Every structure is written in C-alpha cells, then in structure tokens.
Amino acid sequence: MAGETTKLDLSVKAVGWGAADASGVLQPIKFYRRVPGERDVKIRVLYSGVCNFDMEMVRNKWGFTRYPYVFGHETAGEVVEVGSKVEKFKVGDKVAVGCMVGSCGQCYNCQSGMENYCPEPNMADGSVYREQGERSYGGCSNVMVVDEKFVLRWPENLPQDKGVALLCAGVVVYSPMKHLGLDKPGKHIGVFGLGGLGSVAVKFIKAFGGKATVISTSRRKEKEAIEEHGADAFVVNTDSEQLKALAGTMDGVVDTTPGGRTPMSLMLNLLKFDGAVMLVGAPESLFELPAAPLIMGRKKIIGSSTGGLKEYQEMLDFAAKHNIVCDTEVIGIDYLSTAMERIKNLDVKYRFAIDIGNTLKFEE
C-alpha cells in the first residue's frame, strides 16, 4: 500500500460480522483498524453488499480465507476523518470502497491503471499488507480506514443502498465491455444468465445504446428480462431454431454463469467475425475449447475480474448518469445468516445490501 512504512498504530476499535472458522457460522467480530495516517480516509460504513463470493469465502471454498474473517468488498459510507495530506476528500463526503484497498503501485499493471491485476494486491477482505503486516478486514463493519487512492467518490444522485452492489456486479460486467469497445451504440451483446451480474449487464448495454439479448436455460425469466431490465430479446439455450437465427450476429457475449456450464461452442457460434466471449463467472471445472471457430472467425475469449480504480469511478459516474442500480433487498445485520442461506439456495432477486448504519451496533 502506498503510504507510511513506519509501525502502525492499530488502536481504532471496530466491530464487523464474519466467521471465526470454516464452519460458516456468522457472528460479530471485534478487531482493530489502524489510526488514520496522513493519506488515509476514515469512513463510517453505511451499507455493505453481500454476494455469493462472500458466502464462499466464509466457508473457505478456495483455501485462502484468513480467520477471523470479516467479509465485505462492496462498501458505501461517509467520510468522518481525513489525514493531513488527503486531497480528494473532506469530512461528510459520500464515498465507497470496492474489492481493493491497496496494491504495489510499481508493477506494469498498477502503472497502467489496472490495480486489480497487481500480483501483490491488498484485497478489502482478508489480505495482509506487504509493508506493515496489517490485516485487512472487510466492509461489513462499522468503520474502515483506507488510503485515499483506493477510496471512490460516490455520485450524489446514486442511492447507496441500491447502488452498493455495483462495486462488484457493476464493475465486473462494465470493465470487459469497456475494454473491448462494446460500450459504443449499435453493438449487439448476448448475456448468458439473468442473476445479479446478468441483470446489471443488460442495463449497461442498453445505456451504451446497444442491443441486449438474454440467453437462459428456461423461459421463466423472459418477461422480467424484457419488461423490467429492457432486454431486446430472450432466447432459451436449447431452442435450436432461435440459436440458428442468431448465429454470427453478436459483437460480444458475456457469460455470467459459473464458468464451464455454458458450452463454449454455443457462445462462439453466436459471434460475428472479431467477436469476443467475456468470462466473468468463476470457473468450477475445465471446459472444452473448440479451436476452429476461433481461427476461422478471428474470435477471442477473455476473462475479466473487477476493474482498475479509474474504471470503478467511471462505472459509478456512468451508472448515476443513467439511473442504473442493482435490484437489491436491503436487510438488517441480524438477517445476515438467513441472507447467506438464501444466496446459497438462489433465493434472492438479485442482491442483498446490509443497512450497517442503522442496524450494526457498536459498543466499546
């Protein structure tokens, strides 16, 4: 993390919610944050988003969760204190923190403005800072202390409760489309899956001036996709006639389903010459990769994970300008365990946001 290299004063008392071990039992966890340094911003957390990633981290699915674990990589709040050299923010500003709270700042990726691909990142929930050895704890807590570089300005006309999930779902789909030039009017983009990521992807595509076609496993969400989210068309992925008619018509396809579930051949067949498949769903297994469609159509497959700081801010500003928010159920902290079970059972439309400011009690 950019900033001081002296020993930190970890004396800011904090409380968050998370897990003490991989059992998945959620509970209040008391811990300490650092005293704000000269370039730090102290934030009173008001809302924290919850998604499937948090549930998997709580249970240590990938084997790198550090306990005690306080989750939260979608955080919105207000500034309550700033360091002496902070230039971007003042007390009272609405702000946000995404998936990252630090990076090396020196590598090619960081220098290119893509801090999310830094080989030594400081993630918001559970990293150890390279220089100081400080643990990071997520935003599902009463307070955060973050280097100003990694604090985002929150647009005034964007509601924090409905917008906080954009810090994950929004940037995950915005970044690859922006990178590939699919943010231009007239582009035809297919969206596989209509969950938290897919529903937001459709909203961004329409705001870009593009055509959005949702591809799903059943017609259950057809009315919702078209009437609520503005999709131009809806296709069932087993309808061979519909798929045949769409072959070679799309500039891009964004796959928001868990990686490997959607046949790659199906997605590649929908693409125009020079089209791209964007993988943003975490892969659960290996998948077959047909080479002929790639070679004969100069098609490409890219993966993407969140976005750099510049992209984060651009995404929030764009969302505010076009009134893009996530379909969100706002809950109190006491409902968190139930919310996690509902996420596991796919029983949420489409995101949860915890009202931290009004429901997380902090006692010295």
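The count begins at 1 with the first shown residue.
Using the three backbone atoms N, Cα and C, a Cβ is placed for every residue, glycine included.
At each noted position, the model has the original residue.
As written in Swiss-Prot, here are the features:
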type: BINDING; residues: C51, H73, E74, C168; note: Zn(2+) 1 binding site
type: BINDING; residues: N52, L194, G196, L197, S216, T217, S218, K221, R261, V280, A282, S304, T306, R351; note: NADP(+) binding site
type: MUTAGEN; residues: F53 to T; note: Abolished activity
type: MUTAGEN; residues: H73 to M; note: Abolished activity
type: BINDING; residues: C104, C107, C110, C118; note: Zn(2+) 2 binding site
type: MUTAGEN; residues: C168 to S; note: Abolished activity
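Annotated features taken from Swiss-Prot, shown on the structure.
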| residue | record | DSSP class |
| --- | --- | --- |
| C51 | Zn(2+) 1 binding site | coil |
| H73 | mutagenesis position | coil |
| C104 | Zn(2+) 2 binding site | coil |
| C168 | mutagenesis position | coil |
| S216 | NADP(+) binding site | strand |
| T306 | NADP(+) binding site | coil |
Sparsest-packed among the binding-site residues, when each Cβ's other Cβ atoms within 10 Å are tallied, from N52, S216, S218, T306: S218
Number of other Cβ atoms within 10 Å of the Cβ of C51 (Zn(2+) 1 binding site) across all protein chains: 22
Same chain, 6+ residues apart, C-beta under 8 Å of the C-beta of G196 (NADP(+) binding site), given in sequence order: C51, A165, A169, C326, Y350, R351
Structural state of A282 (NADP(+) binding site), classified by DSSP into three states: coil
Among H73, R261, the one of these recorded positions whose Cβ has the fewest neighbouring Cβ atoms within 10 Å: R261
Conformational class of R261 (NADP(+) binding site) under the three-state DSSP mapping: coil
Residue, out of the recorded positions C118, C168, whose Cβ gathers the largest set of other Cβ atoms within 10 Å: C168
Rounded Cα-Cα span from C107 (Zn(2+) 2 binding site) to F53 (mutagenesis position), Å: 27
In three-state DSSP terms, the structure that C110 (Zn(2+) 2 binding site) belongs to: helix
H73, C104, C110, C168 filtered to the recorded positions whose C-alpha is within 10 Å of R261 (NADP(+) binding site): none
For NADP(+): widest Cα to Cα gap among N52, L194, G196, L197, S216, T217, S218, K221, R261, V280, A282, S304, T306, R351 in Å: 28
Sparsest-packed among the binding-site residues, when each Cβ's other Cβ atoms within 10 Å are tallied, from C104, C110: C104
Residue pair E74 (Zn(2+) 1 binding site), S216 (NADP(+) binding site) - Cα distance, angstrom, rounded: 27
Inter-residue Cα distance where the pair is C107 (Zn(2+) 2 binding site) and S216 (NADP(+) binding site), in Å: 40
